Every structure is written in structure tokens, then in C-alpha cells.
Amino acid sequence: MVDNRRTFTAPQSLLETNLTFPNDEPSLTTITVTRERCVDPSLIDSFLRFLRHGSDDIIRQKLNNYRKGSINGKNKCKEFLKQELYPNWQIRNNIISFCEKEAAEMKNETDQQCGNNKKTTAEPLIDARIDPYAARERAEKQEAQYKDWTKVTEWVANNRKIEQILTSTTEGILRQNCEQNNDYLKEFTQFCKDNS
């Protein structure tokens, strides 16, 4: 197992907002993501919540703030997208992708440990008349070995769905407040290609 880790920092625009947090709950502005954090994602979930709140949850307020300082509405939207929203989405996407890659590596490692590759021979099946619990024990053993992988893949799928819902909702708000004919999700994909 390779010790993979990536550090992510919240966009500067989130760090300078007028949002205040109680003293007993410091805001999480930087996170180092590892396989262990993907398996137990409570800290990652907090960081993603912070990022989501700082952009998608308060998008109307953010757009209003940009509107005050800009004469041209299209420029305020472009500025908001490039400086705040798209970098935020990209960080969230990168965190989820990191855990997705870790899950794939976990599956490969577990397959090799369990001998589930088609190239290796599986342990012999025991006749149910000799040991009636053998099949169940074998299934439980395999399930236990794949538990962490299953947990991470379910977390990734759940967060991909959350991101899909948030980005489509945000795109609707952007179409109402900015340019109706823009495809903001395609623009985000291009933004990621340009900034990777």
C-alpha cells in the first residue's frame, strides 16, 4: 500500500467572508485527505459541508454581493464563477475523486489478498454435508475483507449524487440571475481542464 495523501485548502474567497463561527467550533479551512480519512470520512464531510455552504447554499447572497460592485451583470457572474464557484466545485470534485481512486486501489489489494483474481485458484469448496456452515463463513470472511472498500464506494456514490444535485440546482439559479443560454456545467468541465 502506497501512502497517498493530498492536501486541499478552501478557496480564499471562503476564508474572507463575513460568516462567523462560534469560538468552540473553528472552521476547517485545510484538509489532508488520506485513505484512512476516506474510510472514516467524518472530517472530509465537515470540510465538504463548509465548502458547500460557502458557495452553493448561499449563491444568491454571493451573486448579490458581486452585483453591488459591478455595473455589468454578465461580468459579475463571470467573476463569481471563476473566482469562487468553479474553484470550490473543483476542490470538492478532486476530494471525491481521490477517495474514488483509493477505493479502486483498495479493491485491487483486497482481490489479491483474497485470491479473487481469475488467474489465481480459489480455495476449494467444502461440501455442505461435511460442514453446513462453511459457505456462510466463507461469505462472512469475504464480506469482512471488502467492508472498507464497500464503505468508501458507497460514500463516493453518495457524494457524487449530492454534487450532481447541488450543481444542477446552482446551474438553475445561475440561469435565472446570469445568462440563461449558458451551459454552466460544460463551462465548469472546461475550467477543470484549464486549471488541472
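Even glycines carry a Cβ here, placed using N, Cα and C.
Every residue here is the original one, so none of the noted swaps is modelled.
Because the structure is a prediction, the values reported are computed rather than measured.
Record features, source Swiss-Prot:
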MUTAGEN   Cys38 to Ser  Loss of MIA40-dependent import into the mitochondrial intermembrane space; when associated with S-77, S-99, S-114, S-178 and S-192
MUTAGEN   Cys77 to Ser  Loss of MIA40-dependent import into the mitochondrial intermembrane space; when associated with S-38, S-99, S-114, S-178 and S-192
MUTAGEN   Cys99 to Ser  Loss of MIA40-dependent import into the mitochondrial intermembrane space; when associated with S-38, S-77, S-114, S-178 and S-192
MUTAGEN   Cys114 to Ser  Loss of MIA40-dependent import into the mitochondrial intermembrane space; when associated with S-38, S-77, S-99, S-178 and S-192
MUTAGEN   Cys178 to Ser  Loss of MIA40-dependent import into the mitochondrial intermembrane space; when associated with S-38, S-77, S-99, S-114 and S-192
MUTAGEN   Cys192 to Ser  Loss of MIA40-dependent import into the mitochondrial intermembrane space; when associated with S-38, S-77, S-99, S-114 and S-178
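Structure coloured by features recorded in Swiss-Prot.
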{"residue": "Cys38", "record": "mutagenesis position", "Cβ neighbours (10 Å)": "24"}
{"residue": "Cys77", "record": "mutagenesis position", "Cβ neighbours (10 Å)": "21"}
{"residue": "Cys99", "record": "mutagenesis position", "Cβ neighbours (10 Å)": "23"}
{"residue": "Cys114", "record": "mutagenesis position", "Cβ neighbours (10 Å)": "15"}
{"residue": "Cys178", "record": "mutagenesis position", "Cβ neighbours (10 Å)": "18"}
{"residue": "Cys192", "record": "mutagenesis position", "Cβ neighbours (10 Å)": "15"}
Whole-number Å value for how far Cys178 (mutagenesis position) lies from Cys77 (mutagenesis position) (Cα to Cα): 6
Rounded distance in angstrom between the Cα atoms of Cys114 (mutagenesis position) and Cys38 (mutagenesis position): 22
Three-state secondary structure, which DSSP defines for Cys38 (mutagenesis position): helix
Mutagenesis positions near Cys99 (mutagenesis position) (Cα-Cα within 10 Å), from Cys38, Cys178, Cys192: Cys38
